[in-house]
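Trainee: Taken from Swiss-Prot, the feature domain 'FERM' covers 32-416, and the record attributes it to sequence analysis. Feature annotation from Swiss-Prot assigns domain 'SH2' to 435-540. Residues or ranges marked as domain 'Protein kinase 2' in Swiss-Prot (evidence: sequence analysis): 872-1150. Quoted from Swiss-Prot, the note attached to the mutagenesis of K905 to E states: Loss of autophosphorylation and defects in early development. Annotated active site, proton acceptor per Swiss-Prot: D1000, in sequence order.
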Amino acid sequence: MPELAVMDLGRQLCVKMKKQRKAEMTIPTAMKGLEIHFYLADTHQLEFFKACYTAEDLCVEAAKRCRISPLCHNLFALYEESQDLWYAPNHVFKVTDETSIKLHYRMRFYFTNWHGTSEIESPVWRHTLSKQKSVLNSQKTTEGTPLLDAASLDYLFAQGQYDFLRGLSPVRPTQTDEEHHEIENECLGMAVLAITHHAKSNNLPLSGAGAETSYKRFIPDSLNRTIKQRNFLTRIRISNVFKNFLNEFNSKTIQDSNIGLYDLKVKYLSTLETLTQGVGREIFKPKNLKVTGESEGSPAQMLPLGDNGMGYEVQVYGTTGISWRRKPAPNQLILKDKPKSKKIKGDKQWNDKKKDSGWTLFSDFHEITHIVIKDCCVTIYRQDNKTMELDLFYRDAALSFAALVDGYFRLTVDAHHYLCTDVAPSSVVQNLENGCHGPICTEYAIHKLRQEGNEEGTYVLRWSCTEYNFIIMTVVCIELDLCESRPVPQYKNFQIETSPQGYRLYGTDTFRPTLKELLEHLQGQLLRTDNLRFQLRRCCPPQPREISNLLVMTTDREPVPQKKTQVSQLSFDRILKEEIVQGEHLGRGTRTNIYAGILKPKSDDEDDLGGYSQEVKVVLKVLGSGHRDISLAFFETASMMRQISHKHTALLYGVCVRHQENIMVEEFVQYGPLDLFMRRQTTPLSTAWKFQVAKQLASALSYLEDKKMVHGYVCSKNILVARDGLDGEGGPFIKLSDPGIPITVLSREECVDRIPWIAPECVKDTANLTIAADKWSFGTTLWEICYNGEIPLKDKKLSEKERFYAAQCQLATPDCDELAKLMTHCMTYDPRQRLFFRAIVRDIVMVEKQNPSIQPVPMLEVDPTVFEKRFLKKIRDLGEGHFGKVELCRYDPRGDRTGELVAVKSLKPENREEQSNNLWREIHILRELYHENIVKYKGICNEEGGRSIKLIMEFLPAGSLKEYLPRNKAHINLKTLHNYSVQICQGMDYLGSRNYIHRDLAARNVLVENEGTVKIGDFGLTKSIKDNEGYYTVKDDLDSPVFWYAPECLIHCKFYRASDVWSFGVTMYELLTYCDASCSPMSVFLKLIGPTHGQMTVTRLVKVLEEGKRLPRPDDCSEQLYNLMRRCWEATPEKRIDFKSLIANFQQMLDNL
């Protein structure tokens, strides 16, 4: 080597040595406060002093600094490198004068192959509606939108470089020199990518980039140290080879293929996934690990791990979930080399070895129901109650682990749910309270509004996808389409600004302290936009497991929407009648009889097809031949149970058709129904026992919710006890049985009888049966469990039960506030506000921690039949008689004009004393009656300390037939009139079956609910008759509707059931004349008897009737129908047709129309 060159090299070495000494002598100044550092070279750290900050708030500030969008913000977290600790989003940093914390802002939640360049792993994307539609239609389309925005990709690239160089992502281990050489070349290839990216991003010339930049800055420190140990000539050769390769790469590959910065980043990061170990994975090394499972026959069993759970590690991986394995020995090769072969084949073998490296999958994120943290111990619960318990070395590590699983759950399963209250982000908690979504895109907001019915004033709240301090309110507005002359929905977006002062609608001046207060203010205003006026009416809050662009999807995890099972798709195992033996009668279900039974073993030839090797005790639910009309609904229940496979649901063996009977064959569960089991116990059941039952039930319902399946009748009598757990060994074990006959085929009376288990919306319309109905039922069942199987509302009549819902009453809840809150969240009258079953399980565990004391006897519920005078708001008079009047009122206890309309009957002041007994009698009668063709009793309202009373009834806005028929004559045909007649007869037949006679049946007292339904009203003259007498003698001197009365009523003042039949004949005459005043019964009879008044009217009327004169045949009335009317007007009561025969005759006529 020439002397000059040697001297020059010597000077360079001296300069390096001086710089190194100077760096060693430099003492950094001690930092104060809290600093957040970034990996982007041009981004200065954030500094915070004396205050309290949550990790989530700090992450928002960091995201703003790095221009990361709100959509990608939840991929990041704060990391303290010196402690190797990630902080949970709700962690509070208390910064004082003595605080010195250095944090790094890092992407924590990572999904390998997010770039989609690997042909081996499933691609990752954000969900889109087009993807959702393609799944529904089984079409193959392009995947959804990219996971990362541009700023997140830039940051991940910088973070990836930092991790690669510092060894935070160590390269995969090697065994041979050849493998080591291959790794070394790949690392130099990474340096080529990094230097090229550096040159292009800084507008430096690509040619000669290697001469200006040393490759040593872009390879791992460990490799640098290895190269330094080699001789000088080897280092020179490596440097020259690298420069030549870099120049060739830049001059040919980059320029010829038009490769940009994005391509370089993706190639760098995708290579990092295969070159290193641990990218996208976090590994925890607990002091102790337990994995347990639960079975029916025995308590929870710990899976054999050995070493008492020590020596194990747990991995959390974004694309698969949670796994565990035994720690590998220090000298054991865990992940072997990436083979030298073709790229795809090599990657496949490498990935296979990674999968085969001893990891046992515990759970994917969608299988997790909740997480519990106690000190340093974290317990993860799956839907099947299998658990993993990690005992970590300190609590911060436990919180970090829980926050990691919780974060991945929100990214892959439900963006608006948290698994653990100890690490719940405050933003998620507040969003749930406010009914606000995360930063979903406009496409999903509009899609949701369409699903909700596109009602005007319906709106969706969502955080902005681009700005951190704005909430977007997307509202449905109705606009007239001038071309088609029809109203069409339009979707308008309004910005709500958030700031330290509160919330305000963008463009206005007034801030409100909370979002809820702002919305309450806006709902009272008339809003305008683009010449449209509208009012906010209903918010559409986030729903469990909603699909949106907030969710990260892979092909393996792609959700398959559950469709309602079609009749042709009904599926269950068939059992031959010879294979079952029917035993003793166990009781009755809804339209079924229940028997004990035996399922015989099948022949040897059938064993391989699911036969039974020995006799099995079963329960037989028999739908008799008299209910063949609901056989299909019965089979639907069986098909639903056949699709369920959960250890806390009863097993359905199959269905047997025996002659004309259909039989559901279910497993026999030892201790029978839960309600009876609880009532049988002589010693009080412990709170822990009750909570275990509640958790098991909620886990089964969570499983059904994930499968988009509705049970339909959750109650304690449909929960079976398989293990009593009274000896303290493992606790109870329950199974949810089938719901029986679906409510969709039950009568209204049967549905009302199921109050308070049936959800209120299902009482209104059984078509409203959804998963939300099961949540209401669970709330009621939890009440039963708390109170040892007591029956809620057991003393209430059907009308009172219905009123309980109409008044939106609640069951009396236990003293424990948290337990009461859980029940009311399940039993809110708005189905959209009910909790996700995962949230129910989580909250049960939280309440259980408090070990609440539950008093055995519940308090009395609020009586829904008692109305408070101050909440009755009169709207108008409906009618007036001699002694009383009826008013239309709104009962509005909330004072928000949302209360129901009711008809209020009261006595006139001058008649109160003498007529109060009659009004009380009418109240007592109405309380006893419940029929779809009789006006419903709602309650009473006491005034003046009880001296005055009001009768509250349902309001029917169409009025009486006397008013309705003349008004709608053009739209009402003979068939409709026949239908009305049938309904009146059905109501009167029911009245007679309860030993009542109406005494005032007329068109004026038949009210119209809708064009297809009428109801009998005004029971002011109704009397009760004794079974052995059959009639009632009137002793008072009330004004009577004489022209509707039968002769025996006019002559002897005796009233029979047949007397009501006479009045019905007159009423039918009114219907056929459409209540024309010119030919009303009074007008016709007055023409027959001539001018008269007082008692003489009754005398002359009796004479005309005794002569056989009757009302004439109305126009368009057939002879057959008129003959039926004449049979109602037989002179002697015994000869008159009865209501049952009238119903049959009308049904026959209807069939012939």
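Note: Cβ is positioned from N, Cα and C throughout, glycine not excepted.
Nope, none of those substitutions made it into this model, it's the original residues.
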Trainee: Count up the helix, strand and coil residues in the domain 'SH2' (435-540) according to DSSP, in that order.
Mentor: 19 helix, 47 strand, 40 coil
Trainee: Could you please provide the mean pLDDT value for the domain 'FERM' (32-416)?
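Mentor: A mean pLDDT of 84 is what the model gives the domain 'FERM' (32-416).
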Trainee: What three-state class does DSSP give K905 (mutagenesis position)?
Mentor: strand
Trainee: What is the separation, in Å, between the Cα atoms of D1000 (active site, proton acceptor) and K905 (mutagenesis position)?
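Mentor: Between the Cα atoms of D1000 (active site, proton acceptor) and K905 (mutagenesis position), the distance comes to 17 Å.
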Trainee: So what sits near K905 (mutagenesis position) in its own chain, CB-to-CB under 8 Å and at least six residues off in sequence?
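Mentor: Non-local contacts for K905 (mutagenesis position): G884, K885, V886, L919, E922, K950, L951, I952, M953.
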Trainee: Starting from the Cβ of D1000 (active site, proton acceptor), draw a 10 Å sphere and report how many other Cβ atoms land inside it.
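Mentor: Taking every protein chain into account, the count is 21.
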Trainee: What does DSSP call D1000 (active site, proton acceptor) in the simple three-state scheme?
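Mentor: For D1000 (active site, proton acceptor) - judged by DSSP and reduced to three states - the answer is coil.
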